[in-house]
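Trainee: One structure coming up, written as structure tokens, with questions to follow.
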Amino acid sequence: MLNPIVRKFQYGQHTVTLETGMMARQATAAVMVSMDDTAVFVTVVGQKKAKPGQDFFPLTVNYQERTYAAGRIPGSFFRREGRPSEGETLIARLIDRPIRPLFPEGFVNEVQVIATVVSVNPQVNPDIVAMIGASAALSLSGIPFNGPIGAARVGYINDQYVLNPTQDELKESKLDLVVAGTEAAVLMVESEAQLLSEDQMLGAVVFGHEQQQVVIQNINELVKEAGKPRWDWQPEPVNEALNARVAALAEARLSDAYRITDKQERYAQVDVIKSETIATLLAEDETLDENELGEILHAIEKNVVRSRVLAGEPRIDGREKDMIRGLDVRTGVLPRTHGSALFTRGETQALVTATLGTARDAQVLDELMGERTDTFLFHYNFPPYSVGETGMVGSPKRREIGHGRLAKRGVLAVMPDMDKFPYTVRVVSEITESNGSSSMASVCGASLALMDAGVPIKAAVAGIAMGLVKEGDNYVVLSDILGDEDHLGDMDFKVAGSRDGISALQMDIKIEGITKEIMQVALNQAKGARLHILGVMEQAINAPRGDISEFAPRIHTIKINPDKIKDVIGKGGSVIRALTEETGTTIEIEDDGTVKIAATDGEKAKHAIRRIEEITAEIEVGRVYTGKVTRIVDFGAFVAIGGGKEGLVHISQIADKRVEKVTDYLQMGQEVPVKVLEVDRQGRIRLSIKEATEQSQPAAAPEAPAAEQGE
């Protein structure tokens with residue numbers, strides 16, 4: 001029989017329910033987690049045996065949103081969910097990052113976590129629910145996992161931290177921060193903020209970590225009740241003799257190699273040392289495992305770099321702990337793009353462009369929480385040549401999507417509001433060289449490219465990656481880490497922001513015991529680095545250009561009477577289509593009567609504005625207009641008087657004598673002066689040529705207010 005084991009608890013303003021034992025009983029563990037009607041079903045399957053020769057930990061996290069959760073049918077051609085969206089990929093990474101460091105060293109059995117969103121309350125984001133579910137399922141499974149973890153979202157509204165704010169509350173919040181950690185320590189932070197201070201950000205991390213303890217306690221209680229026996233897994237015994245033999249052959253040589261400051265040269269030398277060491281040892285004993293020797297050598301490398309940093313010696317490339325690599329900043333490097341920049345920091349380089357488009361270029365995202373439009377796009381590309389390798393080139397991988405989102409978060413806080421700058425903006429960062437922190441180089445490059453494009457960003461932003469090496473109570477925080485320092489260190493800590501505050505913070509911690517004090521030191525050191533980079537960037541460009549690129553569309557905005565919108569659009573869109581073809585512009589009309597005309601040529605925009613003003617102009621009774629004969633009928637003639645408006649000149653109003661035949665007086669296409677006699681309730685216009693000729697001078701079409709140019 002199905003015997004569900006259920007645990008309920010209050011978590012901030014929400015009620016969380018954990019349920020296991022009901023579904024997916026052939027999986028290693030399965031949990032249904034719900035938080036106020038948002039429910040995520042999370043399963044874990046772990047293989048009891050590792051694949052022979054497996055030398056890394058094969059953990060896969062899949063996060064999938066089902067549209068039935070929101071009571072909808074997919075809008076795709078096949079009416080079925082397809083490959084993961086960008087949002088799903090980012091949440092899969094969010095789940096993966098805090099759980100990965102909690103598996104023991106040497107554990108290489110395959111583990112797969114699948115989180116499926118099966119019900120959604122539009123006010124409760126499923127990401128936190130999925131993270132709690134993954135933590136609970138892994139803890140129940142018996143797989144060696146040093147959890148559980150808790151997860152919390154923290155907002156900052158009216159100078160107060162808010163635990164797990166609703167979607168509506170998030171719109172008012174100056175902060176959107178997700179923090180995950182164990183009972184003892186924070187493991188991961190992912191956030192965007194509206195330029196908050198270091199203390200405010202650190203306070204949010206600490207607040208979120210304290211509040212999530214209730215989740216950890218309840219998962220532990222559930223494990224006592226429903227957990228599976230812990231696997232009897234033991235790491236391979238350490239071969240001390242072999243370790244000593246490898247160290248004797250390679251340690252001194254590797255130590256020397258890590259004094260080579262050039263990355264390519266250093267890599268080449270390290271490869272030579274490793275292959276010579278392995279060849280020597282295999283010649284002595286053919287039964288040795290090459291993979292095992294590689295792992296021992298990697299551990300020696302790690303130890304060499306870490307012990308040198310902790311001893312206060314210069315880093316791999318000769319820098320002190322808080323030194324930034326040499327910077328080279330250039331703007332306007334590509335002639336036809338709307339804005340461009342080349343940002344180089346040591347051996348990391350990003351070519352960044354900014355492109356301006358109209359509102360119809362905005363991305364419409366059909367998400368589970370509802371449809372939304374994004375007018376700021378940020379795409380990050382990491383080609384294999386950037387690290388001197390060959391490889392596949394194609395659609396973006398998880399890492400590229402994640403780095404693009406982080407860089408976007410870094411810039412978002414300074415982007416202008418749509419009503420001040422009515423453009424869709426796309427930033428693309430091409431990483432042309434990489435040795436550490438390419439996502440933060442993308443933030444710096446984006447800030448420069450946006451200024452070069454004339455986008456009125458509120459402030460320049462820069463980003464920096466920090467690292468940490470910690471042994472016991474001894475620790476060193478490193479500024480502007482290299483790729484090697486990232487792999488061999490204990491923390492990766494990326495901070496982006498302006499002179500006034502932080503716009504994005506991302507932290508991944510690989511060890512336990514990172515205290516509030518260490519995070520404080522890292523944040524303060526990052527601020528110094530950020531201000532240094534901003535100083536160099538400001539020498540290249542210190543404010544957005546006064547004008548947008550001549551190749552970018554200029555958006556002119558005019559207001560019309562909302563009642564006249566139907567006249568500008570016409571039947572089935574006929575008038576607006578004809579207008580765009582005639583004037584060579586893009587025209588967008590909003591419900592409140594705001595009309596946006598986009599054109600690369602100012603004359604075309606003026607022509608479009610003039611035509612719209614003609615169409616929407618009010619017809620004045622008693623006024624004389626110059627019109628054109630469009631139709632001749634037995635009882636008179638129809639005359640167009642501009643703006644798509646047409647009136648009837650009755651046969652009795654053509655001349656001041658009796659008219660037998662209209663065509664004796666009027667021809668098709670003939671221009672004639674006409675006086676407006678009447679506009680009836682249906683908007684029908686009565687005209688007179690007879691009375692117009694009595695008045696000497698015809699009037700032009702009525703004037704409308706001049707357009708303002710949105711630049």
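We count from 1, first residue shown onward.
Quick reminder: no glycine exception, Cβ is built from N, Cα and C everywhere.
Just so you know, the substitutions we noted aren't modelled in this structure.
Straight from Swiss-Prot, here's the annotation block:
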- Asp486, Asp492: Mg(2+) binding site (BINDING)
- 553-612: domain 'KH' (DOMAIN)
- 622-690: domain 'S1 motif' (DOMAIN)
- Arg83 to Ala: No effect on RNA-binding. No effect on degradation of long RNA molecules. Impairs degradation of short RNA molecules (MUTAGEN)
- Arg100 to Asp: Abolishes enzyme activity (MUTAGEN)
- Arg319 to Ala: Abolishes enzyme activity (MUTAGEN)
- Val428 to Pro: Abolishes enzyme activity (MUTAGEN)
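Can you walk me through where each of these features ends up in the structure?
Mentor: The number of other Cβ atoms within 10 Å of the Cβ belonging to Asp486 (Mg(2+) binding site), over all protein chains shown, comes to 17.
Taking the domain 'S1 motif' (622-690) as a whole, pLDDT averages 84 in the prediction.
Long-range Cβ contacts of Arg83 (mutagenesis position) within its own chain (separation 6+, distance under 8 Å) are none.
Cβ-based neighbour count (10 Å, all protein chains) for Arg100 (mutagenesis position) stands at 16. Following the DSSP three-state reduction, the secondary structure of Arg100 (mutagenesis position) is helix.
Close to Arg319 (mutagenesis position) in the fold, though at least 6 residues off in sequence, lie Arg325, Asp480, each with a CB less than 8 Å from its CB.
Taking the Cβ of Val428 (mutagenesis position) as centre and 10 Å as the limit, one finds 21 other Cβ atoms among all the protein chains shown.
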Trainee: Under 8 Å between C-beta atoms and at least six apart in sequence, can you list the same-chain neighbours of Asp492 (Mg(2+) binding site), or say none if there are none?
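Mentor: Set apart from Asp492 (Mg(2+) binding site) by at least 6 residues yet with Cβ under 8 Å, we have Ala465, Met466, Gly467, Ile481, Asp486, Gln506, Met507, Asp508.
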Trainee: DSSP-wise, what's the residue breakdown of the domain 'S1 motif' (622-690) into helix, strand and coil?
Mentor: 8 helix, 33 strand, 28 coil
Trainee: By the DSSP assignment reduced to helix, strand and coil, which category contains Asp492 (Mg(2+) binding site)?
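Mentor: The residue in question, Asp492 (Mg(2+) binding site), is strand (DSSP, three-state).
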Trainee: Hey, how far is Val428 (mutagenesis position) from Arg100 (mutagenesis position), Cα to Cα, in Å?
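Mentor: Cα-Cα distance, Val428 (mutagenesis position) to Arg100 (mutagenesis position): 30 Å.
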Trainee: For Arg83 (mutagenesis position), which DSSP three-state class applies?
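Mentor: DSSP call for Arg83 (mutagenesis position): coil, neither helix nor strand.
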